[in-house]
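Q: Below is one structure. I have some questions about it.
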Amino acid sequence: MSDKTKTNEGFSRRSFIGSAAVVTAGVAGLGAIDAASATQKTNRASTVKGGFDYDVVVVGGGFAGATAARECGLQGYRTLLLEARSRLGGRTFTSRFAGQEIEFGGAWVHWLQPHVWAEMQRYGLGVVEDPLTNLDKTLIMYNDGSVESISPDEFGKNIRIAFEKLCHDAWEVFPRPHEPMFTERARELDKSSVLDRIKTLGLSRLQQAQINSYMALYAGETTDKFGLPGVLKLFACGGWNYDAFMDTETHYRIQGGTIGLINAMLTDSGAEVRMSVPVTAVEQVNGGVKIKTDDDEIITAGVVVMTVPLNTYKHIGFTPALSKGKQRFIKEGQLSKGAKLYVHVKQNLGRVFAFADEQQPLNWVQTHDYSDELGTILSITIARKETIDVNDRDAVTREVQKMFPGVEVLGTAAYDWTADPFSLGAWAAYGVGQLSRLKDLQAAEGRILFAGAETSNGWHANIDGAVESGLRAGREVKQLLS
């Protein structure tokens with residue numbers, strides 16, 4: 001292997017691959033579910049045209065990559081999938097903590113998310129429900145650090161008011177949510193931030209703190225940087241209905257974890273899968289593509305499908321240079337700087353939920369599991385990693401005890417997606433002015449195709465968007481290689 005490295009915030013891309021301490025820093029009692037079972041050693045018989053090593057190379061082993069590889073494999077193309085990490089899943093990550101299956105990344109699915117739901121039906125995968133109904137206790141933490149306990153009914157009534165006011169024109173702006181720029185109004189609103197609209201809504205202190213918390217989570221950033229149309233589009237994808245939308249976002253997870261669906265898709269694909277293989281360069285040559293890995297291996301293919309997160313493009317050399325539109329996206333990046341945290345406390349707190357306003361760290365807190373014997377496992381989503389060191393157990397304990405005084409923290413498990421050099425950010429989120437330029441991000445460039453949740457038309461912040469983009473890439477491969 002070469003000694004060349006590329007760095008992000010002090011982390012070596014090469015050292016990250018072999019360092020579980022970096023991948024799961026700050027984790028107590030964590031055991032990653034074996035993703036290697038999806039690795040294929042054989043490929044469906046095919047005749048590689050043009051003297052290339054493969055018909056198709058897919059870069060990235062998340063849901064977009066697994067979907068694209070499956071589509072290409074089933075079309076008879078000899079397909080190789082390269083994943084930089086030592087695991088599959090991309091920005092999903094099934095693991096275990098305190099005896100429970102957990103998800104560090106994308107998790108929730110729903111029948112209103114058509115692409116991922118169809119895949120679950122295809123492979124016979126059911127759902128498990130999170131305990132987010134019939135809540136026992138709800139809290140809000142304001143930006144000044146004060147905490148207010150509110151009845152679940154009052155809490156729910158106020159977030160509904162705030163959210164419906166925020167998205168009041170979603171039907172008008174996105175009558176066809178899977179065609180994002182169908183209306184001129186969508187393009188016009190792309191000049192506005194979520195904060196611009198929140199300021200006009202006349203919300204109460206509670207409602208403003210609730211919607212700030214929620215929108216900071218979607219952004220993985222402060223709401224002044226978060227483009228308004230992206231939120232309206234997601235709401236439209238959920239049927240322009242608050243109850244339906246909330247059900248898509250917080251209720252159902254894939255039985256057996258996200259890795260179960262990844263494994264099923266890749267097993268079906270017949271693709272060859274290699275992990276711990278970062279790609280450093282992609283060059284279009286002689287009617288095909290030459291891919292260079294970080295140990296200087298050269299792999300050739302008729303087509304390459306890039307499914308890695310947008311924020312990592314800057315670590316890959318493209319020849320010829322990518323279009324100006326893509327270069328602008330690469331320079332801007334996508335917003336989200338979020339992290340995921342699980343906390344095991346000794347006390348049985350029951351079914352709890354809490355928001356914390358955007359300047360506070362623990363923006364979304366909910367019960368993952370609870371019992372008198374177990375205590376409580378809290379699932380916590382952090383909008384901006386800079387608000388807390390998720391690997392500092394003392395800091396985490398202090399914040400949890402502000403919300404739930406007197407609890408004893410038994411363990412924590414964390415994943416900082418921005419510190420992961422193969423993500424450099426969390427879930428997809430568009431800044432002001434980005435959604436209207438989505439076509440630039442989606443467009444194929446010669447023999448290089450682009451997928452990933454950021455490039456999807458519909459549920460861009462969800463697993464469904466990644467699957468959608470992988471299906472599109474599969475169609476585009478067929479058009480190029482037919």
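Keep in mind that glycine also has a Cβ here, set from the backbone N, Cα and C atoms.
Feature table excerpt (Swiss-Prot):
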type	residues	note
BINDING	ALA64, GLU83, ALA84, ARG85, ARG91, TRP108, VAL279, ALA453, ASN462, ILE463	FAD binding site
MUTAGEN	THR381 to Val	2-fold increase in KM. More than 10-fold increase in KM; when associated with V-250. Does not affect kcat significantly, but shows a small decrease in catalytic efficiency
BINDING	THR381	(S)-nicotine binding site
MUTAGEN	TRP427 to Asn	Loss of activity; when associated with W-462
MUTAGEN	ASN462 to Phe	8.0-fold increase in activity
MUTAGEN	ASN462 to His	12-fold increase in activity
MUTAGEN	ASN462 to Trp	Loss of activity; when associated with N-427
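So where do these features actually land, and what's packed around them?
A: In the three-state DSSP scheme, ARG91 (FAD binding site) is classed as coil. Cβ neighbours within 10 Å of ARG91 (FAD binding site), excluding its own Cβ and spanning all shown chains: 27.
Reduced to three states, the DSSP call for THR381 (mutagenesis position) is strand. Sequence-distant neighbours of THR381 (mutagenesis position) (same chain, 6+ apart, CB under 8 A from its CB) are LEU217, GLY338, ALA339, LYS340, LEU341, ASN363, TRP364.
A coil conformation is recorded for TRP427 (mutagenesis position) in the three-state DSSP classification, outside any helix or strand. The Cβ neighbour count for TRP427 (mutagenesis position), using a 10 Å radius over every protein chain in view, is 26.
Long-range Cβ proximity for ASN462 (mutagenesis position), meaning a same-chain Cβ under 8 A and a gap of 6 or more residues, is found for GLY106, TRP108, VAL109, GLN113, VAL116, THR248, TRP427, ALA453.
Annotation note: ASN462 (mutagenesis position) sits in a coil segment as assigned by DSSP.
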Q: Between ALA64, ALA84, VAL279, which of the binding-site residues has the fewest other CB atoms within 10 angstroms in the structure shown?
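A: Relative to the other binding-site residues in ALA64, ALA84, VAL279, VAL279 has the fewest Cβ atoms within 10 Å.
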Q: Which secondary structure state does DSSP assign to ALA84 (FAD binding site), in the simple three-class scheme?
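A: For ALA84 (FAD binding site) - judged by DSSP and reduced to three states - the answer is coil.
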